[in-house]
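Feature annotations, courtesy of Swiss-Prot:
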{"type": "BINDING", "residues": "Asp151, Asp152", "note": "divalent metal cation binding site"}
{"type": "BINDING", "residues": "Asn386, Gln443", "note": "Mg(2+) binding site"}
{"type": "BINDING", "residues": "386-394, 416-421, 435-447", "note": "ATP binding site"}
{"type": "DOMAIN", "residues": "215-266", "note": "domain 'HAMP'"}
{"type": "MUTAGEN", "residues": "Thr48 to Ala", "note": "Confers to cells a PhoP wild-type phenotype. No effect on net phosphorylation of PhoP. Decreases 5-fold initial rate of autophosphorylation and increases phosphatase activity"}
{"type": "MUTAGEN", "residues": "Thr48 to Val", "note": "Confers to cells a PhoP constitutively active phenotype. Affects PhoP/PhoQ-signaling cascade and increases net phosphorylation of PhoP. No effect on initial rate of autophosphorylation and decreases phosphatase activity"}
{"type": "MUTAGEN", "residues": "Thr48 to Ser", "note": "Confers to cells a PhoP wild-type phenotype. No effect on net phosphorylation of PhoP. Decreases 5-fold initial rate of autophosphorylation and shows a wild-type phosphatase activity"}
{"type": "MUTAGEN", "residues": "Lys186 to Ala", "note": "Impaired PhoP repression by high concentrations of divalent cation"}
Amino acid sequence: MNKFARHFLPLSLRVRFLLATAGVVLVLSLAYGIVALVGYSVSFDKTTFRLLRGESNLFYTLAKWENNKISVELPENLDMQSPTMTLIYDETGKLLWTQRNIPWLIKSIQPEWLKTNGFHEIETNVDATSTLLSEDHSAQEKLKEVREDDDDAEMTHSVAVNIYPATARMPQLTIVVVDTIPIELKRSYMVWSWFVYVLAANLLLVIPLLWIAAWWSLRPIEALAREVRELEDHHREMLNPETTRELTSLVRNLNQLLKSERERYNKYRTTLTDLTHSLKTPLAVLQSTLRSLRNEKMSVSKAEPVMLEQISRISQQIGYYLHRASMRGSGVLLSRELHPVAPLLDNLISALNKVYQRKGVNISMDISPEISFVGEQNDFVEVMGNVLDNACKYCLEFVEISARQTDDHLHIFVEDDGPGIPHSKRSLVFDRGQRADTLRPGQGVGLAVAREITEQYAGQIIASDSLLGGARMEVVFGRQHPTQKEE
């Protein structure tokens, strides 16, 4: 049973709709058909009884009672409403008169039928019916066709019993009128028989119509399924919001979910890219130190602190970026601690001197010890590390660092004697993946990360020309008042 349910119950919506609707139509059709058949049967019986009762009244009117005998004289031009066979009984059930002497018919009249007015039926065979229809050639032809199709077919004759009370001219009589044409040969009965075929044809016609209705009704769901497949194949980014009213809420929620997932994916991808870029400097220092150890230019005792410092920085950077990934987009600063700027820059300069040792970069700094940075230390190190690394990469020999501080802003200036940045590219270098010099190795990430961090401090980075002949980067950190609260 469970196996059957697993294989057959999870049907498609179209099949479910079709089966459910077909079931409803079938039940309603059968119900209406049964009601129609019962109604027709009752109406048919009433109509037949009324006609036979009319024949009975006619014979009662034409009957004469003389010398304790009854006689019936039928006019020659009398037009009977229907071919019938009439029998007249007295109150004791004795047969007084019969229109024709047909023994099997007389025996078929049950004594209990004669006790009350009523409507009955006599079941017989084709041969017996043929004796009743001896004078009706049209009915005989129809009966012949029935005999050819089924020699054992049963015929049903309607019987009406009417009791007439005694009067001055007539004793109590019971008149039995038998319809000589069986129900099976009547046109009305054939209509009844055809009703079943009409019902079956109706169902066969309804099923394809229901299929078309199901196909048309479920087209929006098919379209939605197709769009989902296109999403899986990366052929579309969002679901079409122009859909039916019932699916609008679902599509809107799915689009919101897709947007959230895409933003989260982009956030972590960006964070991973930024982390990879930030680890380049400490890894380069480790590589330079190991090279010095291999060439015996540095002793183990001197190399160990340098390597431990860079390993510690790598660990800090990983923790910092994981935390930053969870806070990205919130607009809330990680901390508002006070950090002297000069020591932080000294550590960066020391690391960069090791990275660019072969190039022989000369980095000079002119910063007052009182100048401080308010915020997360790793934010400052990340921004200035990227800006200084760019300056060292593109300078010829000299890099100069200076700073000034106002009530709410910290300005740090980094200048080099390199080729500088063309005016047309000064805004592009802060976009991810964009670089002013595409001939040198790089990813175009450092300055983009620096700008994103400074914007969190309501600051900016401004590129201009330096008096040294190269580029001048002005890094501005806002929100530098120690007592300032986040809005």
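Quick reminder: no glycine exception, Cβ is built from N, Cα and C everywhere.
In this structure the noted substitutions are not present, so the sites keep their original residues.
Considering other CB atoms within 10 Å as the measure, the emptiest surroundings among the recorded positions Thr48, Asn386, Asn390 are those of Thr48. There are 19 other Cβ atoms within 10 Å of the Cβ belonging to Tyr394 (ATP binding site). For Asp152 (divalent metal cation binding site), the number of other Cβ atoms no farther than 10 Å from its own Cβ, over all displayed protein chains, is 7. Here the domain 'HAMP' (215-266) has a mean pLDDT of 85 out of 100. Here the candidates are the recorded positions Thr48, Asn386, Tyr394, and by Cα distance the one nearest Asp151 (divalent metal cation binding site) turns out to be Thr48. Looking only at the recorded positions Thr48, Asp152, Asn386, the one with its C-alpha closest to Tyr394 (ATP binding site) is Asn386. When the alpha carbons of Asp152 (divalent metal cation binding site) and Asn390 (ATP binding site) are compared, the span between them is 110 angstrom. Counting only the Cα atoms, the space from Asn386 (Mg(2+) binding site) to Thr48 (mutagenesis position) is about 108 angstrom. Across the structure, Thr48 (mutagenesis position) and Asn390 (ATP binding site) place their CA atoms 111 angstrom apart.
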